[in-house]
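Read through the structure below, which is laid out as structure tokens, and then see the notes.
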Amino acid sequence: MPSASKNFRLQSKYVFLTYPKCSSQRDDLFQFLWEKLTPFLIFFLGVASELHQDGTTHYHALIQLDKKPCIRDPSFFDFEGNHPNIQPARNSKQVLDYISKDGDIKTRGDFRDHKVSPRKSDARWRTIIQTATSKEEYLDMIKEEFPHEWATKLQWLEYSANKLFPPQPEQYVSPFTESDLRCHEDLHNWRETHLYHDEGRTGVRHPSLYICGPTRTGKTTWARSLGRHNYWNGTIDFTNYDEHATYNIIDDIPFKFVPLWKQLIGCQSDFTVNPKYGKKKKIKGGIPSIILCNPDEDWMLSMTSQQKDYFEDNCVTHYMCDGETFFARESSSH
């Protein structure tokens, strides 16, 4: 007998039960269910047996009530030590066809052809999508509300779950050691003061860092070697945003294609983003960004004077000199 569950609640006039590997007699189970549900004005009951290949017997039951129950005890339907799987019957005709496929079924009462309307079904799906907070919870809610879809379309449901709740990517590990790289004194000061700062200092908005320089000089390699970060190249998508990162990297993305640039550059906290194929979410933020670009896509050339004012107030700007590189060894070519 399962332990009591505070979360269990059955409020459906149409119920589908399955008793796996049950050694009881079908007629005894039938009589038990009919008497148990009489207070709820039962008007149809069907109990069918199914012989599995392993030689065990499963019993299925379709229950139709005239009065909606509110059952909080998960052991309510337990019979002779057998606990059933309990599901709302979304489509009574479909359930009846399924349980009677072997022909061994006992019924009583007048069957009603019932199924959830498409509008109500859409509303249930919408609720699941809007309220689930993780992939596991999303799939569990579907299994509870739509067991048939869960059993027959799990592969597609997992695909949608991964879109809504994408797995966190593996943390980047730099292939270079600290001795392989070097940086300008200004960048060293920014790193030590604003990136490797004392985390106990709260309420401080640290400036971001803007580096504009030629290709193949090690800008990306150096930036990615500094610690745990979010990395965006080509486009910004918050789907896999890492809340535990200590900084962001915006690499080779033109200024006009950077959404929420003030929030990212200004080290702002608690702002709402809209990931691709996902639902809006609030991210903690509060971390600086490193912007990397080549001279042909210098952000300053695309900004208005007001945008430049905000940018310069919230960002340390570094234009690389001729011959400047982030590699300490000439043999490096990344």
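Backbone N, Cα and C define each Cβ position, glycine as well.
Original residues fill every noted site, and no substitution is shown.
For Glu50, His58, His60, Asp102, the entry in Swiss-Prot reads divalent metal cation binding site, with the evidence type sequence analysis. Of all Cβ atoms in the protein chains displayed, 17 besides its own lie within 10 Å of the Cβ of His58 (divalent metal cation binding site). DSSP assigns His58 (divalent metal cation binding site) to a strand.
Around Thr220 (ATP binding site), the same-chain residues at least 6 positions away in sequence with a Cβ under 8 Å from its Cβ are Ile249, Asp251, Leu292. In the three-state DSSP reading, Thr220 (ATP binding site) counts as helix. The ATP binding site annotation in Swiss-Prot covers Gly213, Pro214, Thr215, Arg216, Thr217, Gly218, Lys219, Thr220 and rests on sequence analysis.
Look at Swiss-Prot and you will find 9-111 tagged as domain 'CRESS-DNA virus Rep endonuclease'. Across the domain 'CRESS-DNA virus Rep endonuclease' (9-111), the prediction's mean pLDDT works out to 89.
Among the natural variants in Swiss-Prot is Ile63 to Leu, noted as: In strain: Mild. Here Ile63 (variant position) comes close to Tyr14, Val15, Phe16, Leu17, Leu33, Leu37, Ile42, Phe44, Leu45, Ala89: these same-chain residues lie at least six apart in sequence, with C-beta atoms under 8 angstroms from its C-beta.
Mapped onto three states, the DSSP output places Gln171 (variant position) in coil. The Cβ of Gln171 (variant position) has 11 neighbouring Cβ atoms from other residues within 10 Å, across all protein chains displayed. Quoted from Swiss-Prot, the note on natural variant Gln171 to Pro is: In strain: Mild.
Summarising the environment of Asn189 (variant position), the number of other Cβ atoms within 10 Å of its Cβ, over all protein chains shown, is 12. Swiss-Prot lists Asn189 to Ser among its natural variants, and the accompanying note reads: In strain: Mild.
Under the DSSP three-state reduction, Asn189 (variant position) is assigned to helix. Those same-chain residues not listed among Gly213, Pro214, Thr215, Arg216, Thr217, Gly218, Lys219, Thr220 yet with C-beta within 8 angstroms of the centroid of the ATP site C-beta atoms are Leu292, Asn294, Met320, Thr325, Phe326. The closest partner of Gln171 (variant position) among the recorded positions, by CA position, is Gly218; the full candidate set was Asn189, Arg216, Gly218. Counting Cβ atoms from all protein chains shown, Thr215 (ATP binding site) has 10 others lying within 10 Å of its own Cβ.
When the Cα atoms are compared, His58 (divalent metal cation binding site) and Thr217 (ATP binding site) turn out to be 69 Å apart.
Long-range Cβ contacts of Gly213 (ATP binding site) within its own chain (separation 6+, distance under 8 Å): Lys219, Asn294, Pro295, Tyr319, Met320, Glu324.
Considering only the binding-site residues Glu50, Asp102, the Cβ with the fewest other Cβ atoms within 10 Å is that of Asp102.
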